[in-house]
Amino acid sequence: MSVPPLLRPPSPLLPAAAAVAAAAAALVPGSGPAPFPAPGAAPAGGISFHLQIGLSREPVLLLQDSSGDYSLAHVREMACSIVDQKFPECGFYGLYDKILLFRHDPASDNILQLVKIASDIQEGDLIEVVLSASATFEDFQIRPHALFVHSYRAPAFCDHCGEMLWGLVRQGLKCEGCGLNYHKRCAFKIPNNCSGVRRRRLSNVSLTGLGTVRTASAEFSTSVPDEPLLSPVSPGFEQKSPSESFIGREKRSNSQSYIGRPIQLDKLLMSKVKVPHTFVIHSYTRPTVCQFCKKLLKGLFRQGLQCKDCRFNCHKRCAPKVPNNCLGEVTINGELLSPGAESDVVMEEGSDDNDSERNSGLMDDMDEAMVQDTEMALAEGQSGGAEMQDPDADQEDSNRTISPSTSNNIPLMRVVQSVKHTKRRSSTVMKEGWMVHYTSKDTLRKRHYWRLDSKCITLFQNDTGSRYYKEIPLSEILCLEPAKPSALTPVGATPHCFEITTANVVYYVGENVVNPSSSPPNNSVLPSGIGPDVARMWEVAIQHALMPVIPKGSSVGSGSNSHKDISVSISVSNCQIQENVDISTVYQIFPDEVLGSGQFGIVYGGKHRKTGRDVAIKIIDKLRFPTKQESQLRNEVAILQNLHHPGVVNLECMFETPERVFVVMEKLHGDMLEMILSSEKGRLPEHITKFLITQILVALRHLHFKNIVHCDLKPENVLLASADPFPQVKLCDFGFARIIGEKSFRRSVVGTPAYLAPEVLRNKGYNRSLDMWSVGVIIYVSLSGTFPFNEDEDIHDQIQNAAFMYPPNPWKEISHEAIDLINNLLQVKMRKRYSVDKTLSHPWLQDYQTWLDLRELECRIGERYITHESDDSRWEQYAGEQGLQYPAHLISLSASHSDSPEAEEREMKALSERVSIL
């Protein structure tokens, strides 16, 4: 087939650029219609004219092809493309064959002259695009969907059968045209009735000037056959790349697409008589929505009505409103296409679901939540310039089973087991208005515009400008009290209303000018910011800001009474108890700064009022749990009180009220999961993984020595002390932790399913080897960016199949030692699973560079707890044998430490831990 001519609307560039652009485009092999022109004068042999569609007029340029001829077919293609982009709701299947072109001829009696051949079009003509009478009503109704695999964060339902889309990721298909959602099993049954509302754009906006978009499409557009190889969308859709319609979105050229039912079947069904539905009461075993009102069918059984012919589901109250459009039982090749049919239909796939190379920003954009395999994308991109593949061959290829070279596992993500907690807007203004005050250092009463947010009180010069007089951070407020007699009050001055006490100054706020026995003279209005009522509202607002996370329904007042209401006790890590201490007097909690959430509570950022030290405060709502579980709520505190190790997060203290428990811990930089997802490839290099895993194992060794099993080990619970490339890590979240002896077993439900060992999932007894399984999963997800197991298959079967556990992408880049360690940790039989010390002795972790990195970390933090002095001579000898440089400062450090009694004591303690574990 000859190279088609280029169709481009003119753009305001220089004539020289026009010739260069046109020549370059003409030299591109296999290039299709390039929608945007090189500007200025038309190239030799080119014809510039206008296409008019209704009230819209677009300039285009028709160039000669390689044979020197013009093609009317490409004028039609350009017209279809303009219709699709400017009037997507008006396009339909087969538009190309159902349009006529007329040339405006003012000199003729019949102004519109039918264009039969391309030579009828002259320079500067106005060509009218008219819909042929052969376009039937059925043509307008047939609009195929553009279906792509999609991952949902919120519960979603199939718009065909009404049932919920199940799974963690890739639960179903979303149409790019209309945004509807479907099961994969329903894709072959849904009618081709896409509305295309998501693709619509204003029809009065000219396409001229969008050169970057249209030019880009020219690079990808080839001679498009009548039946596209991928999902058959309306004619204009298949002639352009996705980047044309969705600027800035991820290209879907290599994503998995699904084809709906044959268009011929839709034409056949159009001729069928539509009759009323035959509804019968139905009991649903899965969550299902009414297909009329799109609301959930509630109840345990007999939730709604279902048509016994077409399986349409609805509420009883909605049945009278449902249109009489039942087509009965629709079958093709003996397969029932009604929504309720559960038959497994083989899908036609446009390309492989290549997702072993994960994007670090998984599902950040809900509309573009697909992930692609980079290697396969490059391979397909190289073959894209070649000749078109045989459609039948592609169809046979698409029906094959998934290749072991690609991973079908769940991509790594943050697993939340509790109610979804949204992050509140930062610095939200809680109250603002005029207020007066004086201080313990300056008795002159001043008036400012106060603005209270979640972190501070700002005293502005006026209510509109940005200049301010002073900031009072809430974390520095030590006390908020009603007014007391003060020697600083000037003689004869009106008293203040309440006091704000900080470490350096006391603010006397408000002016109590109105006494109960008198009223303002001449009934005059008080100046803004003056009066007891205004001051009282400010006092309450500040009290709420000081203790922002309070139980629902509890009232917060000021003064000593409120302290007695919400204060019970404080339990410090040294087990001392102080009665009637309010957490808001010691710490400021920032409700905007949500650090994390789990099954037992939410973690907020906070600050110690006197020292200004940053802390993390976990708030546990006791009202969410039955009385029997209250002991479990204190489990984390009880364990952390007895743990003092650099690899475990430090517990500062614990407060408790009748409704809540406040656990105050040291605040760290972030977590390991964030580090994995934010890395360049969505996974960590081996040397960083070794560095982190060694620290985790050392902390676990200390826990197991104390007979403590974490039971919920995952990257979210491994915190980073800094933003360094090689940070110190600490274990946190001991809410599931258990005291388990060396040979003891427990059966209680613990942990996060994605990281749990099989014995827990099967309700069998477990021991401390449970944590070692979790370490194996952490190593796997760190190196690959995916979870090791597919949710649809048995774990034991998947472990036996190495081809699916370790697909070449990315495991061909990872050492065999790492895979060997993972295999020894992911052992279904507990007795075969590696222990902590055996894991630390594995060749993958016995690495010289890792040892050096860990020693540098210990030097940086000033404490040696990861490596041991007994290994120094071994690694120094290894460096000499391999010709590697051994850091001189480590030699001097090891010599000085070996002579100290503290070093001997630490050595004996570490030795006793190892012996106890072994």
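Glycine is treated like the rest: Cβ placed from N, Cα and C.
Don't look for the substitutions in this one, it keeps the originals.
Quick look at what Swiss-Prot annotates:
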| type | residues | note |
| --- | --- | --- |
| DOMAIN | 428-547 | domain 'PH' |
| DOMAIN | 589-845 | domain 'Protein kinase' |
| BINDING | Leu595, Gly596, Ser597, Gly598, Gln599, Phe600, Gly601, Ile602, Val603, Lys618 | ATP binding site |
| ACT_SITE | Asp712 | active site, proton acceptor |
| MUTAGEN | Ser744 to Ala | Loss of basal kinase activity and phorbol ester-stimulated kinase activity; when associated with A-748 |
| MUTAGEN | Ser744 to Asp | High basal kinase activity, loss of phorbol ester-stimulated kinase activity; when associated with D-748 |
| MUTAGEN | Ser748 to Asp | High basal kinase activity, loss of phorbol ester-stimulated kinase activity; when associated with D-744 |
| MUTAGEN | Ser748 to Ala | Loss of basal kinase activity and phorbol ester-stimulated kinase activity; when associated with A-744 |
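Everything Swiss-Prot records as a feature, shown here on the structure.
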residue: Leu595; record: ATP binding site; DSSP class: strand
residue: Gly601; record: ATP binding site; DSSP class: coil
residue: Asp712; record: active site, proton acceptor; DSSP class: coil
Please identify which of Leu595, Val603 has the densest Cβ environment, defined as other Cβ atoms within 10 Å, among these binding-site residues. Val603
Suppose you look only at the domain 'PH' (428-547); what would the mean pLDDT be? 81
Counting other Cβ atoms within 10 Å of each Cβ, which of the recorded positions Ser597, Gly601, Asp712 scores lowest? Ser597
Pull the DSSP breakdown for the domain 'PH' (428-547) and write it out as helix, strand, coil residue counts. 21 helix, 39 strand, 60 coil
Give the distance between the Cα atoms of Gly601 (ATP binding site) and the residue listed as 'active site, proton acceptor', rounded to the nearest whole Å. 15
Could you measure between Val603 (ATP binding site) and the residue listed as 'active site, proton acceptor' for me? Cα positions, answer in whole angstrom. 17
Spacing of the two Cα atoms, Asp712 (active site, proton acceptor) and Ser597 (ATP binding site), in whole angstrom, works out to 14
